[in-house]
Amino acid sequence: MGFDEKREPTGGRLRLQDIPALTQDHCRMRDPAEVERIINEFVIGGPERMQIVSDFDYTITKQRTEDGGAVPSSFGIFNACQSLPENFKAETDKLYHKYRPIEIDPHMPIAEKVQYMIEWWTKSGELTSGFPFDQSEIDQIASKYTHALRDRTHEFFADLQRLGIPTLVFSAGLGNSVVSVLRQANVLHPNVKVVSNFLQFRDGLLDGFQQPMIHTFNKNETVLNETSEYYDLVHTRDHIIVMGDSIGDADMASGVPASSHIMKIGFLFDHVEANMKKYMDTFDIVLVDDQTMDVPRTLLSLIEKQHKLNLEAPKQSSL
């Protein structure tokens with residue numbers, strides 16, 4: 001049965017003004033009425049129609065820590081491994097300092113950025129070839145940064161597991177690092193799937209990354225094989241929360257049916273004023289320097305509250 005626009009949550013239509021997490025100064029919206037509409041659709045649809053699609057670097061992890069310490073990217077964790085060749089870090093640093101400014105440049109069109117991202121990932125793959133590597137080193141480095149997940153991330157992932165909501169972690173970074181951090185932080189639950197760039201080996205030596213290459217501007221659900229187990233799990237779930245920290249992340253749900261209801265949440269930290277308009281035009285909710293999972297958790301709590309009311313209603317009517 002399709003969504004009935006006239007239906008409302010059992011307790012009445014939810015209003016943004018009654019949801020404290022969404023009325024704070026750092027929580028910006030281009031179209032509050034649209035956000036309110038989507039929230040009500042999510043709440044009516046319940047957890048069985050939900051899925052989450054999230055970036056990893058600086059989305060699940062913080063963009064800054066309270067003590068000012070740096071949070072490495074998933075590739076940064078790999079680059080910190082001691083057994084890498086001496087020139088490896090220097091060469092990857094050169095690539096980072098060349099291409100990262102392009103990735104976050106608020107003035108360059110995305111179509112132009114794509115070619116640079118392909119260059120970056122291709123050159124990174126070429127550097128990551130021809131030497132032995134023990135993957136347990138990634139675990140050793142990753143263990144130091146499990147504290148760098150956004151505040152209340154553990155609770156957020158526990159909520160998702162409890163509600164049976166499939167969660168796709170989509171990363172243009174290094175999947176081996178992503179999996180290691182999530183596993184050691186005890187949030188890699190059975191409902192969580194990681195799609196990313198994973199190391200591959202040939203004859204005991206590193207041989208770049210497995211295909212397909214996933215960069216900032218091509219990661220979306222169209223890369224999920226229609227015969228895959230995860231595709232079977234989510235292709236009927238048409239209520240989607242998308243979370244990311246870069247403009248390209250907003251397209252991670254591309255490939256889902258046009259009838260889907262999608263809430264896009266953007267975490268903005270770099271070049272706030274210069275990026276604000278683009279983020280506001282791209283995301284439904286823009287969170288400025290918010291290092292928590294409070295807003296997505298709030299959405300889940302609203303969905304769960306209505307779900308419980310729905311479960312209780314038949315019991316009450318039978319009394």
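Note: Cβ is positioned from N, Cα and C throughout, glycine not excepted.
What you see is the original sequence, not a version with the noted changes.
Features as listed in Swiss-Prot:
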- Asp57: active site, proton donor (ACT_SITE)
- Asp55, Asp57, Asp245: Mg(2+) binding site (BINDING)
- Glu103: CMP binding site (BINDING)
- Ser171, Ala172: substrate binding site (BINDING)
- Phe75 to His: Increases KM 3-fold for m(7)GMP and increases KM 10-fold for CMP. Decreases KM 6-fold for m(7)GMP and increases KM 2-fold for CMP; when associated with Trp-121 (MUTAGEN)
- Gly76 to Asn: Decreases KM 6-fold for m(7)GMP. Decreases KM 1.5-fold for m(7)GMP and increases KM 1.5-fold for CMP; when associated with Trp-121 (MUTAGEN)
Cα-Cα, Ser171 (substrate binding site) versus Asp57 (active site, proton donor), nearest Å, comes out at 7
Within 10 Å of Ala172 (substrate binding site) (Cα basis), scanning recorded positions Asp55, Asp57, Gly76, Glu103, I find Asp55, Asp57
Expressed in Å to no decimal places, the gap between the Cα atoms of Phe75 (mutagenesis position) and the residue listed as 'active site, proton donor' is 9
By a three-class reduction of DSSP, Asp55 (Mg(2+) binding site) is assigned coil
Surrounding the recorded Mg(2+) site, with Cβ no more than 8 Å from the Cβ centroid of Asp55, Asp57, Asp245 and those residues left out, we find Phe56, Tyr58, Thr59, Ile60, Thr61, Ser171, Gly244, Ser246, Asp249, Phe267
Per DSSP (three-state), Ser171 (substrate binding site) is strand
CA pair Asp57 (active site, proton donor) / Asp245 (Mg(2+) binding site), Å rounded to integer, equals 8
Close in space but at least six residues away in sequence, with Cβ under 8 Å from that of Glu103 (CMP binding site), the same-chain residues are Lys113, Tyr116, Met117, Trp120, Thr216, Ser246
Once DSSP output is merged into helix, strand and coil, Gly76 (mutagenesis position) belongs to helix
